[in-house]
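Here the structure is laid out as structure tokens; the discussion comes afterwards.
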Amino acid sequence: MLAPIPEPKPGDLIEIFRPMYRHWAIYVGDGYVIHLAPPSEIAGAGAASIMSALTDKAIVKKELLCHVAGKDKYQVNNKHDEEYTPLPLSKIIQRAERLVGQEVLYRLTSENCEHFVNELRYGVPRSDQVRDAVKAVGIAGVGLAALGLVGVMLSRNKKQKQ
């Protein structure tokens, strides 16, 4: 049996499981979250994430968590609490609220929704999704290079036998 989803508390990071990526928001109380809304998030939950890669601006929005999540599952995920000390709750909420309505720079690789919420909670902008994607691309590149090398060696070996 699945454990119940813990009720978010103000300052908690909320991880929302979109079909192709994870969207992040920060819970500010009374059912509301503040999050970066690039075009893929403005269009509604589950919209194609490719739109996020094609823009350099996002709007900071305050919306009900149930509307932001839509039909997608979500969880409280303060995953860096052991590595970083969260900022005081009043500072987290104040900083988040002050940004609502502002248009901010958005870059999928360096200034995305995960960077945004980690900066609010810990004062450290970081995205594990980006780091993991870069690792995966690197590993795939090494794998492709190794396959290419094996192909060249097999081809040479076959020519030598002829």
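Including glycine, each Cβ sits where the backbone N, Cα and C put it.
The noted changes are left out; the structure has the residues it started with.
Listed in Swiss-Prot:
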ACT_SITE  H23  active site
ACT_SITE  H35  active site
ACT_SITE  C113  active site, acyl-thioester intermediate
DOMAIN    13-129  domain 'LRAT'
MUTAGEN   H23 to A or Q  Abolishes enzyme activity
MUTAGEN   N112 to A or Q  Abolishes enzyme activity
MUTAGEN   C113 to A  Abolishes enzyme activity
MUTAGEN   C113 to S  Loss of phospholipase activity and loss of organelle membrane rupture
Exercise for review: For H35 (active site), list the number of other Cβ atoms lying within 10 Å of its Cβ atom.
Suggested key: 24
Review point. Taking the Cα atoms as reference points, how far is H35 (active site) from N112 (mutagenesis position) in Å?
Key: 10
Revision key, fill the gap. Over the domain 'LRAT' (13-129) the mean pLDDT stands at 88
**Study point:** Cα distance (Å, whole number) from H23 (mutagenesis position) to C113 (mutagenesis position)
**Key:** 7
Practice item. Give the residue counts of the domain 'LRAT' (13-129) per reduced DSSP state, in the order helix, strand, coil. Key: 36 helix, 35 strand, 46 coil
Check your understanding: Hey, how far is N112 (mutagenesis position) from H23 (mutagenesis position), Cα to Cα, in Å?
Key -> 9
Exercise for review: Have a look around H23 (mutagenesis position) and count the other CB atoms within 10 A of its CB, chains all included.
Suggested key: 28
Check your understanding: So for C113 (mutagenesis position), how many other CB atoms are inside 10 Å of its CB?
Key -> 25
Exercise for review: Give the number of CB atoms, excluding that of N112 (mutagenesis position) itself, located within 10 Å of its CB.
Suggested key: 23
